[in-house]
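Novice: Quick one: the structure is below, and I'll ask about it shortly.
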Amino acid sequence: MSEAELEQTPSAGHVQEQPIEEEHEPEQEPTDAYTIGGPPRTPVEDAAAELSASLDVSGSDQSAEQSLDLSGVQAEAAAESEPPAKRQHRDISPISEDSTPASSTSTSSTRSSSSSRYDDVSEAEEAPPEPEPEQPQQQQQEEKKEDGQDQVKSPGPVELEAQEPAQPQKQKEVVDQEIETEDEPSSDTVICVADINPYGSGSNIDDFVMDPDAPPNAIITEVVTIPAPLHLKGTQQLGLPLAAPPPPPPPPAAEQVPETPASPTDDGEEPPAVYLSPYIRSRYMQESTPGLPTRLAPRDPRQRNMPPPAVVLPIQTVLSANVEAISDDSSETSSSDDDEEEEEDEDDALTMEHDNTSRETVITTGDPLMQKIDISENPDKIYFIRREDGTVHRGQVLQSRTTENAAAPDEYYVHYVGLNRRLDGWVGRHRISDNADDLGGITVLPAPPLAPDQPSTSREMLAQQAAAAAAASSERQKRAANKDYYLSYCENSRYDYSDRKMTRYQKRRYDEINHVQKSHAELTATQAALEKEHESITKIKYIDKLQFGNYEIDTWYFSPFPEEYGKARTLYVCEYCLKYMRFRSSYAYHLHECDRRRPPGREIYRKGNISIYEVNGKEESLYCQLLCLMAKLFLDHKVLYFDMDPFLFYILCETDKEGSHIVGYFSKEKKSLENYNVACILVLPPHQRKGFGKLLIAFSYELSRKEGVIGSPEKPLSDLGRLSYRSYWAYTLLELMKTRCAPEQITIKELSEMSGITHDDIIYTLQSMKMIKYWKGQNVICVTSKTIQDHLQLPQFKQPKLTIDTDYLVWSPQTAAAVVRAPGNSG
C-alpha cells in the first residue's frame, strides 16, 4: 500500500475525512486548492505548481501541497511575497512529513503512525480549520510531549509552515457536518520525524535559518523523534493490509566505518551507528560528550540559537584572592600593568605553606628567616617560637624532619624553655625566628632563675642550711616555750629548721614532693648513664596525634612503638581491643570487623554509666601491654615492662548502648613490699577535669582499706598527679577533722587509720595548708573550726564530682595463695 493510500486510512486519534474539494469543485486540480480564498498567484507559486507536476510525473506518491510545504526555501519565499497580515494565533504544534523513502529507518508501525498523524497537512490547506479553541489544543500537545519525554532521542529538523488564509464559511460548515467526532490526538499517538533529505541538501540544521524580517505567521517548530510501540487500531479494525517497510539503505564502505577500540575498557569515544544520517551522526557525536541537556519544548522563532557560555572560573592565587576576568577593551588593564610588574618583583618567591601542626595556611617568602635551620651548627641556640595560642616563647630546636608539603618541606621539633616537655612539638619554619617581633605575638619570657639564696637541688639546699646554722649558732636566742613554729608554705624553704640539718629522709621527701630532678652528679655512674639514655630516646616524639574512639588527642611524650608505627604522625587505636594501626582505611576496616565492646576481665563496680573492670596482667598480657604503650604517650616517667604477670589493671569506663569506652585506668602490683596501692594512673586528656582522676584515687584507697593496709602511690608523681593527689588528700582530711574539732586532739595516726593515707602523705598535705607545727620534737596538728571551714570554701579543696559508693562494689581481697600460684600447678 502506498503512502497516498495510507493518508486516507484512519489512524488512532483521527477520523477519516471526506475529500471536500471533490464535492464543491470536482473539476479543479489539487494544486488549485492552494489558492482558494487567497490572493492572485505569484510567480513563485507558479514555480511551485510546476514542481508539483514534475513530482507527480516522476511517480511520487505525495501531493504537490505536501512537497511545497516541505520545501523550506519556497515557503520562506512565499512568506516574503505575501503582505504581512495580522497574526491571530500561533500554532506551535510540531509538523513534519516523511518525504523520501531513504530517510525512513523506523519500523512499519512507526511510519504508519507518523503518516496518519500528520497526513492532515495537505487537507488543512484545502479545508478550513475546525472551530476548536486554541488553548485546549495547546494543552493537549503539551500533555503529549510530557508523555513521550522519557523516550526522546534527539531533536529533529526544523520546518517552516506558512499559515494559509481563512477558507469560506460555507466550506467550514460542510466539514463540521461530515465529521462527527473531534479530531483529538490519541494517548498512543507518537510523533516520528526523520530528516528532510539525509543525503542531499538541507540535511544540516544550519540550512534552516529564520529570516529576522520574515512575517510573524512563519513558525519554527522543533520536532523530536520518539521511538515507542504504536497501536494502529483504526487500520486493524478496517482490515486494511499494511505496506511492508522499505529496505534500509545499504551500509557504507568498510573504510568509512570507525575503528572499534582494541580493549572493551577503552575510554575512547564510541563510534556512531553507520546507518545514521550525516546530521544525526554529527548530533550523536556531540551528545557523546558532556553538554547541555536536550531541549524538548519548541523554541520561539525570535529566539536565537546561542552557543553555551564559556565557563570562566576564578583564578586562585597564593593570597587566596579571586581575580575576575576582565575584557580586552578595559581601560584599567593598561593602567595597572606597571603596578603588577612591581608587585611581581616584590613577590618573586611567594609560596603557600600549609602547617600540619596548627592547620593554618601561611605565606612564605625567600627571606633568610625562611631558610632551613642547621641544627648541627649550634645545637644549644635559643630561638623565639610562636605557639598555637599566639604566644611567643623562647625555645630550642632539637630535631628536623621532611614533610609532604613542597612549599615548606621541613618541620622542627622544639622544646620551650621553662615549660613542661609535654608541650614540645613539631612546628613549621615560619613560627621560628631570631627576633620575637617578626612573629607578631605576645612574648612570654620564661620564669626568672632561682635567687642565690634559693637552692636548685637538695645538695645545694643542704649546703646553704649548714652554712646558715653555723653562722647563727652564736647569735641565736633562746626561743620561748609557747611559740608556734609553722612550716613555710614555700616549697623551696619548707623546713624552717635553722639549727638542724636535713636528714636523708627529709631530703628524699623533699625531692619526691617537689618533683626535683636529680642532677647527674647526684646519681651513680650507672644511674647517670641510664638517665642520659632515657633523655636521648624520649627527647623526640614523632606521633603527633592519637585517634582513639571518637577523639583525636594530641600526644604529650614519646612512646616506644615499633619503628614503622612510632614514626607515624597519627596513630589509630581501637578503643575496645587497643590494636594500633597507621592508616585510616585499616582503622575503618578494623572497626567494622572488631566484635569486642568492653575490656576483658570482670566488672567489679557499676553505678549508672560508670564501670570499673579488673584485668589480670597474667591472663590478658597482650591487652595490658597495648594499654601501657598507649599510656606512655601521656606519661613521662613511666617504666614499661613486658612481663605483665605481677600487675592488676583497673580500667574505668563510660558505658552506653555502643559499649564501654575507656576513660582512664590505674595499675598496682599484686603484692607490694612498700604497700603501694597505685603503680601508674592515667586519665585520658579528653576526660580530664571531670572528676575521674579523684574517682580512681578514691577507688584505690577503698581497695586498700578492704585489704587492711595503708597504701600510697609510687613516687615520684608527675606535676598533674601531684596536684590531683594533694587535692584528694586535703579534702579527705578536712572532712575527717570537720567533726573532730572538740577539745580533745586528733592524732596523725588516727587520721591515717580512718583515711588509709600514710603518715608522710598526711604531713605533706597539712604542711601545704599550714595546719601542722613542730613542737617538742614532734609534729602537732593545730587547727580551729573556722580554719577548716575557710579551707573547704577554696576551689582546690571542693567536694569531688564523683565518689565511690561501696554498695556497688563487688570485690574481695586476694590472698597470697591466689596471687602467687604454687609451683607444680599447671594452667
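The backbone N, Cα and C atoms fix where each Cβ goes, glycine too.
Feature list, courtesy of Swiss-Prot:
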type	residues	note
ACT_SITE	E714	active site, proton donor/acceptor
BINDING	I681, R689, K690, G691, G693, K694, S718, S727, Y774, K798	acetyl-CoA binding site
DOMAIN	382-433	domain 'Tudor-knot'
DOMAIN	538-813	domain 'MYST-type HAT'
MUTAGEN	Y416 to D	Abolished association with roX1 and roX2 non-coding RNAs and recruitment to the male X chromosome. Knockin flies show male lethality
MUTAGEN	W426 to G	Abolished association with roX1 and roX2 non-coding RNAs and recruitment to the male X chromosome. Knockin flies show male lethality
MUTAGEN	C577 to G	Abolishes histone acetyltransferase activity
MUTAGEN	G691 to E	Strongly reduces histone acetyltransferase activity. Males fail to metamorphose and hatch. Does not affect association with roX1 and roX2 non-coding RNAs
VARIANT	E5 to V	In strain: Congo 159, Congo 194 and Congo 216
VARIANT	A48 to S	In strain: Africa-1 and Africa-5
VARIANT	D119 to E	In strain: Congo 216
VARIANT	G156 to D	In strain: Congo 8, Congo 13, Congo 194 and Mof.820A.s
VARIANT	G202 to C	In strain: Africa-0
VARIANT	A254 to V	In strain: Congo 194
VARIANT	F384 to Y	In strain: Africa-0, Africa-3, Africa-4, Congo 194 and Mof.591A.s
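Could you give the neighbours, burial and distances for every feature on this list?
Specialist: Within 10 Å of the C-beta of E714 (active site, proton donor/acceptor) we count 16 further C-beta atoms, all protein chains included.
Other Cβ atoms within 10 Å of the Cβ of Y774 (acetyl-CoA binding site) number 17 in total over all chains.
In three-state terms derived from DSSP, Y416 (mutagenesis position) belongs to an extended strand segment. Over all protein chains present, the Cβ of Y416 (mutagenesis position) has 19 other Cβ atoms lying within 10 Å.
In the three-state DSSP reading, W426 (mutagenesis position) counts as strand.
Around the Cβ of C577 (mutagenesis position), a 10 Å sphere holds 16 further Cβ atoms from the protein chains shown.
Cβ neighbour count for G691 (mutagenesis position) (all protein chains, 10 Å cutoff from its Cβ): 16.
Secondary structure from DSSP puts A48 (variant position) in a helix.
Taking all protein chains in view, 19 other C-beta atoms sit within 10 angstroms of the C-beta of F384 (variant position).
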Novice: Ten-angstrom check, please: count other Cβ atoms within 10 Å of the Cβ of A48 (variant position), all chains counted.
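Specialist: A48 (variant position) is surrounded by 24 other Cβ atoms within 10 Å.
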Novice: Would you kindly give the Cα-Cα distance separating S718 (acetyl-CoA binding site) and G691 (mutagenesis position), rounded to the nearest Å?
Specialist: 18
Novice: Please tell me which one of the recorded positions listed here (A48, F384, Y416, W426, E714) sits closest to K690 (acetyl-CoA binding site), measuring Cα to Cα?
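Specialist: Of all the candidates listed, E714 is nearest in space.
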Novice: Report, in whole Å, the straight Cα-to-Cα distance of E714 (active site, proton donor/acceptor) from Y774 (acetyl-CoA binding site).
Specialist: 27
Novice: Compare the C-alpha of I681 (acetyl-CoA binding site) with the C-alpha of each of the recorded positions F384, Y416, W426, E714, and give the closest one.
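Specialist: The smallest Cα gap between I681 (acetyl-CoA binding site) and any of the recorded positions is with E714.
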Novice: Quick one: Cα separation, E714 (active site, proton donor/acceptor) versus A48 (variant position), in Å?
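Specialist: Cα to Cα, E714 (active site, proton donor/acceptor) and A48 (variant position) are separated by 114 Å.
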Novice: Distance between Y416 (mutagenesis position) and F384 (variant position) at the Cα atoms, whole Å?
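Specialist: With distance taken Cα to Cα, F384 (variant position) is 9 Å from Y416 (mutagenesis position).
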